[in-house]
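The annotation Zn(2+) binding site is assigned in Swiss-Prot to H12, D15, H113. What Swiss-Prot says about the mutagenesis result for D14 to A is this: 3000-fold decrease in activity. The note that Swiss-Prot attaches to the published mutagenesis R53 to A is: Loss of activity. One mutagenesis experiment catalogued in Swiss-Prot, R53 to K, is accompanied by this note: Strong decrease in activity for GlcNAc-Mal. No activity with GlcNAc. The annotation that Swiss-Prot gives for the mutagenesis experiment R109 to K reads: 6-fold decrease in kcat with GlcNAc-Mal. Experimental mutagenesis at this site is recorded by Swiss-Prot as H110 to A, annotated: 4-fold decrease in activity.
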Amino acid sequence: MSGLHILAFGAHADDVEIGMAGTIAKYTKQGYEVGICDLTEADLSSNGTIELRKEEAKAAARIMGVKTRLNLAMPDRGLYMKEEYIREIVKVIRTYKPKLVFAPYYEDRHPDHANCAKLVEEAIFSAGIRKYMPEVPPHRVESFYHYMINGFHKPNFCIDISEYVSQKVEALEAYESQFSTGSDGVKTPLTEGYVETVVAREKMFGKEVGVLYAEGFMSKKPVLLHADLIGGCK
């Protein structure tokens, strides 16, 4: 199959939406192919069920224009550095051949988010090694970036989502079981104005870069600009 332009990994369905739903909506609108891979079924979530979370994830994907969404059904709160997990992620990377890969940032209050980042980084490296899992052809990812979930970190670069912030909110609100308390739900950090907090963060990043709303990202290596510093073409 032809490769994806972007493949975003999350520990749980809704992680990717929190960090970069606006960016995904922006690029799918421009015709780029974007995929999402959730590592767990979030079966230990305080609210919702596995079946409901899957339906919510499908709805959010439709809102963002994502046609490819996978779930590897790894254990919730069990994302440790295991070879079997790395191999599963390598298979996904080699199958979908993404140009860019995104994962959560390492610094996050939820250990699964940080461990997801580490597993994906290991898998990206191994995916490019020809003799590692030789039954599947290798694939080298061009760039690896991190999005934010619970943190307010200083980003290395931002993407303008001013025209897509409403889609981001809509994608997040698709996870009704997580961001609102139903009759049988319990209060969690996600149900107490979490979506509003995320939007406020993107507004703050937007203000810092001179737009209405922006999503912030981190990169281990320098990012090459595709426009010069005074706004012209490279």
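The backbone N, Cα and C atoms fix where each Cβ goes, glycine too.
None of the noted substitutions appears here; every position holds its original residue.
Computed from a predicted structure; not experimentally measured.
The two recorded residues, D14 (mutagenesis position) and H110 (mutagenesis position), have Cα atoms 13 Å apart.
Counting other Cβ atoms within 10 Å of each Cβ, the mutagenesis positions R53, H110 show the lowest value at H110. Candidate recorded positions: D15, R109, H113. Nearest to R53 (mutagenesis position) by Cα distance: D15.
Long-range Cβ neighbours of D15 (Zn(2+) binding site) (same chain, at least 6 residues apart, Cβ-Cβ under 8 Å): D38, P104, H113, C116, I149. Most buried of the binding-site residues H12, H113, judged by other Cβ atoms within 10 Å, is H12. Non-local neighbourhood of R109 (mutagenesis position): N150, G151, each in the same chain, at least six residues away, with C-beta under 8 Å from its C-beta.
Residues H12, D15, H113 make up the record's Zn(2+) site, and a Cβ search at 8 Å around their centroid adds G10, A11, D14, V16, I18, P104, H110, D112, C116, I149 from the same chain.
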